[in-house]
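> Heads up, here are the entries from Swiss-Prot:
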type	residues	note
ACT_SITE	D390	active site, proton acceptor
BINDING	L277, G278, N279, G280, Q281, F282, G283, E284, V285, K299	ATP binding site
DOMAIN	82-143	domain 'SH3'
DOMAIN	149-246	domain 'SH2'
MUTAGEN	K299 to M	Loss of kinase activity and reduction in oligodendrocyte process extension and myelin membrane formation
Amino acid sequence: MGCVQCKDKEAAKLTEERDGSLNQSSGYRYGTDPTPQHYPSFGVTSIPNYNNFHAAGGQGLTVFGGVNSSSHTGTLRTRGGTGVTLFVALYDYEARTEDDLSFHKGEKFQILNSSEGDWWEARSLTTGETGYIPSNYVAPVDSIQAEEWYFGKLGRKDAERQLLSFGNPRGTFLIRESETTKGAYSLSIRDWDDMKGDHVKHYKIRKLDNGGYYITTRAQFETLQQLVQHYSERAAGLCCRLVVPCHKGMPRLTDLSVKTKDVWEIPRESLQLIKRLGNGQFGEVWMGTWNGNTKVAIKTLKPGTMSPESFLEEAQIMKKLKHDKLVQLYAVVSEEPIYIVTEYMNKGSLLDFLKDGEGRALKLPNLVDMAAQVAAGMAYIERMNYIHRDLRSANILVGNGLICKIADFGLARLIEDNEYTARQGAKFPIKWTAPEAALYGRFTIKSDVWSFGILLTELVTKGRVPYPGMNNREVLEQVERGYRMPCPQDCPISLHELMIHCWKKDPEERPTFEYLQGFLEDYFTATEPQYQPGENL
């Protein structure tokens with residue numbers, strides 16, 4: 001980005017891997033989006049012909065892990081006789097700028113340049129037009145990435161969330177990369193029985209040395225497509241036959257356009273404020289549009305809330321944080337009044353959702369799952385050596401399907417209001433803040449863990465203010481003396497014990513977010529095997 005104030009040394013802390021994965025990936029469960037593509041970078045003169053790649057066994061294997069039904073349908077022959085891999089659109093896309101292409105699902109492309117990462121220059125074989133397309137909207141023709149049922153790098157818990165979405169029948173399925181076995185896949189199926197009701201079963205799909213696939217060695221298949229066809233016709237030992245692929249939501253774009261990928265200070269005139277969603281201490285939140293065609297959320301800050309120079313430095317880091325449980329920062333207007341442009345979440349804040357929205361009717365399994373999503377996002381922040389500083393339900397946003405994402409990470413450090421910077425002033429969130437942070441300004445990822453424990457009480461009480469009946473001064477005094485909130489009504493003892501662990505006086509004794517994520521994701525399934533053996537397989 002073109003701002004000289006950026007802190008290079010701070011930005012260098014962040015790992016700029018395109019899929020958001022990390023070198024220290026133990027416990028990593030979520031990619032930046034549900035269907036990441038890991039295709040090599042290539043230019044127009046050297047596109048490898050993956051569709052004609054052959055293994056020793058003579059099968060038409062692609063390097064993407066699938067077997068082509070035809071070694072020619074996905075290849076464009078050039079005058080020199082070489083093959084160029086064609087890509088197919090998996091979704092419809094409406095162009096946002098004059099630089100990108102509109103296209104429909106099923107449209108085929110020749111890729112001209114993939115050096116821009118998330119945006120590829122391509123030529124449509126339907127219209128002949130050339131422009132940029134989002135790379136996670138396409139896949140190589142005839143590859144498994146182009147199949148409706150293939151979800152790529154999707155974690156077990158997110159697979160369950162998608163399969164258990166309202167309206168999916170028994171037998172809804174998807175195939176994803178195995179989290180535990182490199183090179184293998186997992187088949188996840190929505191099932192139902194009298195005892196458990198709706199639930200998901202997972203089966204490991206293993207690869208043969210010669211490139212085939214199997215769930216049981218007695219039924220082996222050359223391709224994943226053949227495996228799916230076989231189990232679509234009969235259960236053959238699975239919990240039920242495969243009925244319909246799980247619906248894929250639209251992939252998330254981490255930038256507004258190819259141009260804002262690197263230069264994301266945008267003119268105020270490109271934004272339209274349409275509907276005010278909220279009014280806070282330091283500004284307002286609006287639903288709006290960018291360029292008249294892209295729905296976004298716009299946070300407008302009151303002049304004097306923070307220094308534009310400091311904000312730009314922090315935004316440089318925030319822009320690099322990319323995870324599907326974090327609200328994506330798209331762009332900024334850095335002159336006062338500062339505008340922060342992010343992805344739009346249509347259900348609003350978790351606090352309002354619990355108090356006045358659909359959240360009032362949620363049962364414990366849904367509430368624990370929402371907590372697990374927040375923990376997953378915070379585990380990513382933890383791995384990236386970042387700190388939120390203001391973790392509470394008001395700063396969690398909710399979307400369709402009870403999807404939760406963390407917002408406003410890092411901004412609290414920049415606020416210059418005296419009623420906030422005093423840490424015990426009227427605007428400071430004392431009831432969510434760890435004592436070492438409130439008293440001495442020692443904000444760390446462990447003070448975020450304390451705040452997460454408070455957020456858990458907000459979830460199980462449907463948005464009740466913490467420490468009911470106590471003012472900020474009383475809370476600070478009582479917590480210092482060792483007081484901790486008692487177990488809320490209808491809250492399981494084991495969940496309250498987790499809160500107590502988050503509120504340990506010694507920050508180092510508090511759990512990691514990686515631990516919290518695992519604990520909450522497995523809260524109701526800890527006694528079950530992760531993978532089903534299958535019956536009579």
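A Cβ is built for glycine as well, from the same backbone N, Cα and C atoms used for every other residue.
At each noted site, the model still has the original residue.
Here the structure is a predicted model, which means the values were calculated and not measured.
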> Taking the Cβ of N279 (ATP binding site) as reference, which residues of that chain separated by at least 6 in sequence fall under 8 Å from it?
V285
> Give the sequence-ordered list of residues that share a chain with K299 (mutagenesis position), lie 6 or more positions from it, and have CB atoms under 8 Å from its CB.
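Non-local contacts for K299 (mutagenesis position): G283, E284, V285, W286, Y339, I340, T342.
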> Return one of helix, strand or coil for V285 (ATP binding site), based on DSSP.
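In three-state terms, V285 (ATP binding site) counts as strand.
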> Taking DSSP states H, G and I as helix and E and B as strand, how many residues of the domain 'SH3' (82-143) are helix, strand and coil?
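For the domain 'SH3' (82-143), the helix, strand and coil counts are 3 helix, 30 strand, 29 coil.
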> Tell me the coarse DSSP state (helix, strand, coil) of the residue listed as 'active site, proton acceptor'.
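Looking at the DSSP assignment, the residue listed as 'active site, proton acceptor' belongs to neither helix nor strand, so coil.
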> From the Cα of the residue listed as 'active site, proton acceptor' across to the Cα of L277 (ATP binding site), what is the distance in angstrom?
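Approximately 20 Å lies between the Cα of L277 (ATP binding site) and that of the residue listed as 'active site, proton acceptor'.
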> Run through the Cβ atoms and count how many others sit within 10 Å of the one on V285 (ATP binding site).
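Its Cβ has 21 other Cβ atoms within 10 Å.
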> Whose Cβ, among the recorded positions L277, G283, D390, has more other Cβ atoms within 10 Å than any of the rest?
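Counting Cβ neighbours within 10 Å, the top one is D390.
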